[in-house]
Structures are given as C-alpha cells and as structure tokens.
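Student: Marked as Zn(2+) binding site by Swiss-Prot: CYS72, CYS75, CYS97, CYS100. Quoted from Swiss-Prot for the published mutagenesis CYS72 to Gly: About 80% loss of peptidase activity and complete loss of methylase activity. Mutagenesis annotation in Swiss-Prot: CYS75 to Gly, described as About 90% loss of peptidase activity and complete loss of methylase activity; the structure shown retains the original residue. For the mutagenesis result GLY95 to Asp, the note given in Swiss-Prot is Complete loss of methylase activity. According to Swiss-Prot, the mutagenesis experiment LYS96 to Glu carries the following note: About 95% loss of methylase activity. In Swiss-Prot, a published mutagenesis experiment is listed as CYS97 to Gly, annotated Complete loss of peptidase and methylase activity. The note that Swiss-Prot attaches to the published mutagenesis CYS100 to Gly is: About 95% loss of peptidase activity and complete loss of methylase activity. Swiss-Prot gives this note for the natural variant THR18 to Ala: In strain: PAK.
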Amino acid sequence: MPLLDYLASHPLAFVLCTILLGLLVGSFLNVVVHRLPKMMERNWKAEAREALGLEPEPKQATYNLVLPNSACPRCGHEIRPWENIPLVSYLALGGKCSSCKAAIGKRYPLVELATALLSGYVAWHFGFTWQAGAMLLLTWGLLAMSLIDADHQLLPDVLVLPLLWLGLIANHFGLFASLDDALFGAVFGYLSLWSVFWLFKLVTGKEGMGYGDFKLLAMLGAWGGWQILPLTILLSSLVGAILGVIMLRLRNAESGTPIPFGPYLAIAGWIALLWGDQITRTYLQFAGFK
C-alpha cells in the first residue's frame, strides 16, 4: 500500500502519524478507564443476585464502551463530535463544559497527551516495524490498567489476560524474546509475586498485594521474557516505595493505607522492555563486573 510504503520510508511521518493516533486512542482510554469498572460492577451485582437466588434487577439502559454517548456529569449535556476532539476541544472550550461552564477534569487532556507522547516515542524507538505495533498495544493497555488500578485498586482480567496471550503470540515470532523465555517469564512472573504475597501474609497476617499484580507481572514476563523480571521487580519496588511515602505524606494518610502497585509494575515493565539491556549493562559496568 502506498501509505504504508511512505510511512516505512519516512520515519518522521510515521512518528507524527503515531502521535495523532495516540491522541485518538488516549481519548478512548479515558472512556475505558471511566466505564469499564462500572460495567464490571454491574456484572458482579447481577452474578451475585443470581447466585443468591434473588430476582434480577429491572432492566437498565445499555451501558458499555460505546453507549450512551459521553455527557457532562454536572448538567447532562451530551458531548457533540466537535466538542470531543482530543486536546483541541479542551483548549477551544477553555477547559469548561459548553453548556453549564463546569470545569472539565484536567486528567482527560493529560491522558490524551501522555498517550500521544508515549506512542510517538515507541514509534521513534522501534521504527516502522511489527515491534512498534505490538508495543503500542501494550503501552495503551498498561496506561488503562494503571489508571484503573490507581482509581479502584483493580486490574481487570479483561485487559490483563488478552495482553498476556498477545505477548506470547508476539514472541512466537520472536519480536521481544524467544517463546521459551516468554513462557518462563509468564510462569515465573506470576509465581514470584505469589510467593511474596504468601510469605508476607504468613509473617504479618495481612495481604500485601492483590492477585491482579501477579497476573500483571506474568503478562510483562510474557512480553519481555524472564530476563526482564528482576529489573521490573527492582524498579517497581524502588519507585513504589519512594512515591508511596510521598503520597502518604501529602494525603496525611496512615501507613496501613493501601497503595496500588499495578502502576509501578506497569512503568517498570515498560522501561525494562525498552531499555532493560542498557540499564543492566550500565549497572554491571558501574559495579565493576564488566
């Protein structure tokens, strides 16, 4: 196809197109982050009522990632297409609803911008390759999972498990690791945090993390192979400890306040996939091993 040939031979055009795509995807991720937990809660309630033998709730209006159309949470004004252009509409509207002038949350444009910038970097890092396409899907998934976990302390299986399988499929073709390394990465990724979970619970009687974290690290191992696991665990622990203390201080929260670990795993895994080899070599040279 002429367009694909053009993008393959013009790296800058590929990066710019990927940034624009990232803006659109970022807008959709805002919808996913807002609606998916509510959709899951609806399903849980329906399943609980069925298990308890209760009458099902009256049929509710359709609620999914497509319907109903997005609306202002304050006045209910339905957002029109020209009011939903990523970043542009937010700036044109001055960050306010066109109807009631209520402030629009700053996180919406920030998510769009972050998705665009990360997507552009992936395109620049990998070039016009299958690796770039796969890494874009992973990046978008990690962003959505991180935000949902930060809001609800929840890592949805509907996001984690498909990405785990996608990582194994990608590495069937050797995009990031061999298939054997990816399989071991998935197994060891799950078992490593599972072991820490039970050891911590035996010692303290408390649950230090959720099962979603096990699955997330297994998913990252399926993408990068078992070799990225030590660096991912180390980076996520360091970043989580530092930011966790800062967040507790800022919120004046108690030390027992739960802190989602998923975002730190996602950040660390993403870094390990892109720069793991360079970070490891630099550390070994600094430590005098090479």
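From the backbone N, Cα and C atoms, a Cβ is placed for every residue, glycine too.
Any idea what these are sitting next to in the structure?
Tutor: In sequence order, ILE79, CYS97, SER99, CYS100, ALA102 are the residues of the chain that are 6 or more apart from CYS72 (mutagenesis position) and have a CB within less than 8 Å of its CB. According to its DSSP assignment, CYS72 (mutagenesis position) is coil.
Long-range Cβ proximity for CYS75 (mutagenesis position), meaning a same-chain Cβ under 8 A and a gap of 6 or more residues, is found for CYS97, SER99, CYS100, ALA102.
The Cβ of GLY95 (mutagenesis position) has 14 other Cβ atoms within 10 Å, all protein chains considered. DSSP assigns GLY95 (mutagenesis position) to coil in the three-state reduction, placing it in neither a helix nor a strand.
Using a 10 Å Cβ-Cβ cutoff, LYS96 (mutagenesis position) registers 13 neighbours.
Secondary structure from DSSP puts CYS100 (mutagenesis position) in coil.
In the three-state DSSP scheme, THR18 (variant position) falls into the helix class.
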Student: Cα of LYS96 (mutagenesis position) to Cα of THR18 (variant position): how many Å, rounded?
Tutor: 28
Student: THR18 (variant position) to GLY95 (mutagenesis position): how many Å between their Cα atoms?
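Tutor: Cα of THR18 (variant position) to Cα of GLY95 (mutagenesis position) measures 25 Å after rounding.
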Student: In the structure shown, which of the mutagenesis positions CYS97, CYS100 has the fewest Cβ neighbours within 10 Å?
Tutor: CYS100
Student: Beyond the listed site residues CYS72, CYS75, CYS97, CYS100, identify every same-chain residue whose Cβ lies within 8 Å of the center of their Cβ atoms for the Zn(2+) site.
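Tutor: These residues sit around the Zn(2+) site: PRO73, ARG74, GLY76, HIS77, SER98, SER99, LYS101, ALA102.
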